[in-house]
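**Q** Take a look at this one; I'll ask things after.
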Amino acid sequence: MLDHTRAPELNIDLDLHASNSPKGSMKGNQFKEQDPCPPQPMQGLGKGDKREEQGLGPEPSAPRQPTEEEEALIEFHRSYRELFQFFCNNTTIHGAIRLVCSKHNRMKTAFWAVLWLCTFGMMYWQFALLFEEYLSYPVSLNINLNSDKLVFPAVTVCTLNPYRYTEIKEELEELDRITEQTLFDLYKYNSSYTRQAGARRRSSRDLLGAFPHPLQRLRTPPPPYSGRTARSGSSSVRDNNPQVDRKDWKIGFQLCNQNKSDCFYQTYSSGVDAVREWYRFHYINILSRLSDTSPALEEEALGNFIFTCRFNQAPCNQANYSKFHHPMYGNCYTFNDKNNSNLWMSSMPGVNNGLSLTLRTEQNDFIPLLSTVTGARVMVHGQDEPAFMDDGGFNLRPGVETSISMRKEALDSLGGNYGDCTENGSDVPVKNLYPSKYTQQVCIHSCFQENMIKKCGCAYIFYPKPKGVEFCDYRKQSSWGYCYYKLQGAFSLDSLGCFSKCRKPCSVINYKLSAGYSRWPSVKSQDWIFEMLSLQNNYTINNKRNGVAKLNIFFKELNYKTNSESPSVTMVSLLSNLGSQWSLWFGSSVLSVVEMAELIFDLLVITLLMLLRRFRSRYWSPGRGARGAREVASTPASSFPSRFCPHPTSPPPSLPQQGMTPPLALTAPPPAYATLGPSAPPLDSAAPDCSACALAAL
């Protein structure tokens, strides 16, 4: 019913429109006849028009704006708002579209904006934690249990009996006499009943002149609270002083540098330690005078020290061992070392499937002031590793059977960023002086010897020396003792940097040892055992129980453990964790990350273009505008392009009336301010200004 009432009204409007249309058409025709250029709203220059801007010279025309039908190769958004709206409408990131779809509800927009930003922050906080964990380079320890035939390790056994070489036997006897005199003067100890005290003192005056650095008695400084003036008292042992039995006295010997400008006392609170160290210091000097520190040993055969040797129930031979001499531990024998052509293999565990030795522990040519223990010293190590008897060995007790069971363990560590280890020592700044592979102990001892040669001018006899370097002897290097003890103190404090330079190897094989002891031989069996050993080795055992010791070394089991390190967080796991966090917080994929990168790139480009436009507008020369105005003023109106005024210009129908001010001619087109913005003018604003056309025609 409402439709019927509205239909006539619509027809009436159409009729009125029809009746008015001729009139409007007529007015339009009259307007065209009076004005050669119809009025158009001024929106800036049209497409293709040249713009005049301030500058140093004429500027090329602006590129023509693309129409709806054509598209440029590279396009950027005109504003941040347009870029943001395009991103939110087209991205695959969840929640971004909620920032623009609810723009008419500011509360929802604010809620989603805060939620989106919080989610974004939480995700990147998790990213930071993941990267922090990855850059800490954590490792995982993998433990594997393997079972196979095992290579038997090298075993080194020493006699604990420093040998008296024939070449230096007289000097050692002289040192013994000086030491006896020192013990008598300090402790009234009379070791030779055939000598009287007076004769002993007279001989000591002659003997002490042959050896420098005599032992002295030193008074310790008083406590600081006693109020007494501290003084470093010292007296020679040649003085008739009471026996050293007071706690405020120490025993030591003086060491000085080359020009005697600096001296110190190497002191000990125990007289036993002081005498042993003093004797050891002189023994090293005497031993360094040998032309060869490893001469042919006077123990003619292996049987003089080792009565029996069996491995896997088979007897040993000379091809299974090598020998060397240690300054403190005497003659040493290494079984199954790298020089052995056929390394021993263990295919069964147990005491009967290992190495069994019966050792002689008598000390017929013993140096009592140098070694105070009896028995033997043993060490288990790898085939290509030197035997550091001071660091890893232990003593065997005479009259006891020592059974040592072994378990092999291998450790493979990661180097580089994951750990401070070296593969073969080639990247360690210390030269290896040992004819063996790199180990941390080899590096540390080589480092000390290197510093000893550099600072003291000679080599320490306990470590290998390079070619062309002599061992230290105070007859040639009078101050080497001063230098050595100073260097030893710096070495203990790691002032030399040896412990920091020498890194552990990445691959290490260790042998875990556990020892068991039992009395051997028993009371019932000792008679026939000692008799058989004497007949077999053509040697009479004087002190039966204290003259022999037995050693058994075997694998407890053939299962060995391998501890290997692996990266806990790899690049693959890092990317997986990052993707999991991205999917958790935004439910997106890798392409969404590319969209984010594209957004950041567009933001940077828009910012750069805006800064460049502002820079040009601020620092462009203002003199160009006046010159441009004069150039346009001198240009005839007929020379304007047709697109600037599309209708042909003609003189006005009548001159202006008298008394009226004639219109001024337009000397320059108006500045195109609309072109300074980031957005292009609309398409319908390309029509020229009618008034401008008319004035230009004048």
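Heads up, the Cβ atoms here are built off N, Cα and C, so glycines get one too.
The following feature annotations were taken from Swiss-Prot:
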{"type": "MUTAGEN", "residues": "SER588 to Ile", "note": "Changes function of the channel including conductance, gating, selectivity and voltage dependence"}
{"type": "MUTAGEN", "residues": "SER592 to Thr", "note": "Changes function of the channel including conductance, gating, selectivity and voltage dependence"}
**Q** List, in sequence order, the same-chain residues at least six positions removed whose CB sits under 8 Å from that of SER592 (mutagenesis position)?
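**A** When sequence neighbours closer than 6 are ignored, SER592 (mutagenesis position) has THR91, THR92, ILE93, TRP582, PHE586 within Cβ distance under 8 Å.
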**Q** Using Cβ-Cβ distances, find the residues under 8 Å from SER588 (mutagenesis position) that belong to the same chain and are at least 6 apart in sequence, listing them in sequence order.
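**A** In sequence order, the residues whose Cβ lies under 8 Å from that of SER588 (mutagenesis position) (at least 6 apart) are THR92, ILE93, HIS94, TRP582.
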**Q** Look up SER588 (mutagenesis position) in the DSSP assignment and reduce it to helix, strand or coil.
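**A** For SER588 (mutagenesis position) - judged by DSSP and reduced to three states - the answer is coil.
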